[in-house]
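Participant: Record note (Swiss-Prot) on the mutagenesis of Cys30 to Ser: Loss of ATP7B-binding; when associated with S-33; S-51; S-54; S-70, S-73; S-76; S-79; S-111; S-114; S-277 and S-280. Among the mutagenesis experiments that Swiss-Prot reports, Cys33 to Ser is described with the note: Loss of ATP7B-binding; when associated with S-30; S-51; S-54; S-70, S-73; S-76; S-79; S-111; S-114; S-277 and S-280. Looking at Swiss-Prot, you'll find the mutagenesis Cys51 to Ser noted as follows: Loss of ATP7B-binding; when associated with S-30; S-33; S-54; S-70, S-73; S-76; S-79; S-111; S-114; S-277 and S-280. Recorded in Swiss-Prot as a mutagenesis result, Cys73 to Ser carries the remark: Loss of ATP7B-binding; when associated with S-30; S-33; S-51; S-54, S-70; S-76; S-79; S-111; S-114; S-277 and S-280.
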Amino acid sequence: MASLLQSDRVLYLVQGEKKVRAPLSQLYFCRYCSELRSLECVSHEVDSHYCPSCLENMPSAEAKLKKNRCANCFDCPGCMHTLSTRATSISTQLPDDPAKTTMKKAYYLACGFCRWTSRDVGMADKSVASGGWQEPENPHTQRMNKLIEYYQQLAQKEKVERDRKKLARRRNYMPLAFSDKYGLGTRLQRPRAGASISTLAGLSLKEGEDQKEIKIEPAQAVDEVEPLPEDYYTRPVNLTEVTTLQQRLLQPDFQPVCASQLYPRHKHLLIKRSLRCRKCEHNLSKPEFNPTSIKFKIQLVAVNYIPEVRIMSIPNLRYMKESQVLLTLTNPVENLTHVTLFECEEGDPDDINSTAKVVVPPKELVLAGKDAAAEYDELAEPQDFQDDPDIIAFRKANKVGIFIKVTPQREEGEVTVCFKMKHDFKNLAAPIRPIEESDQGTEVIWLTQHVELSLGPLLP
């Protein structure tokens, strides 16, 4: 019964650019292509950037300028949780009368988990609650900025060279006699719009400005390394003052060795992204723009369109002995769905993981439509489907339990069975051309899914 909640034991095959096997809850369904889609066969588009702490929304250009970090929120350098701003009162001397003191509010950063504070590293308190926190300066900033400018100029030069070579290849392929014979010579000799090869030869990176080539000094290897202190191997080590590997990797520009060198880092921004089908370029998932909203404008998850198979009970599986496995089929749509199960044909390229022989019900299965109110209505009259008790174990609302027979074909290892599931689907997507008056109702199409079940290990 515990296998009923283990959806990762039932995999569906996605026939995309690359064959992917994944649970139905991790897949999408394109209503225009009528095919399953995985995260590897969709296009990812960034809709917006936002801070997960203060939920500030910002455009992509601003996020790039801020290096994809929030300007107001910080992460604890010790445990990586969000830092909070604490207020305290400190006594300060009056500028008019130094002998007298007055209470003044001061703010500092503190972590509620590991008790780290900005005072531990000597950061001065601030008189305002947000902004203005001291940040350590990277000694290699100038060198890195110089390298970035140099390679940007180099990339621009290479782009100009590529454009020059492309225009040099565009030459007249028709012979001069042929063009003169049919009166095309004058037409071909007319000046063409756009830049010619001669004008392109004098192209510069910035037209109208003096080009100053950026030169950088090559890095030089150091022959002599600074020796270690004499007491490096003999002095006792206090592990509470030594940073962990994760703490050092979170600050690669400083690589702090001691806990006293840990400074807070600006919090990374998160994104809201849209997913688009690569084949038809329709949206499969599109969230709302507001960071506080968890709703979606478009969310074509496969569990809302494709019948879901789950394993309800697994008997003791033994080599070359037939066992009966109970599965559940769930209809996610509101109309009746007809499902037919059949075994994979011999030599099927998709049937590569099967280790057991499976016998599925030969009859067509009818699943009732999804009705949320009927699940809680005990007085509702059940529909009469005239089920065969040898095939149907139970039926409740839009769920039905069916029996399949499994015979393991290998003496050891995991038991995996594969079969095909054919079902009808009413395509409710908006058609490209308007439906003619003679067409009645929505289009019904038949889809076939490849399903793999992981039934666990064999018993001796």
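Even glycines carry a Cβ here, placed using N, Cα and C.
No substitution from the list is modelled in this structure, which keeps its original residues.
What's the neighbourhood like for each of these?
Facilitator: Cβ-based neighbour count (10 Å, all protein chains) for Cys30 (mutagenesis position) stands at 23.
For Cys33 (mutagenesis position), other Cβ atoms within 10 Å of its Cβ number 14.
Listed in sequence order, Cys70, Asn72, Cys73, Lys267, Leu269, Leu270 are the same-chain residues six or more apart from Cys51 (mutagenesis position) with CB atoms under 8 A from its CB.
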Participant: Mind giving me a neighbour count for Cys73 (mutagenesis position)? Other Cβ atoms within 10 Å of its Cβ, every protein chain shown.
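Facilitator: Total other Cβ atoms inside 10 Å, all chains included: 22.
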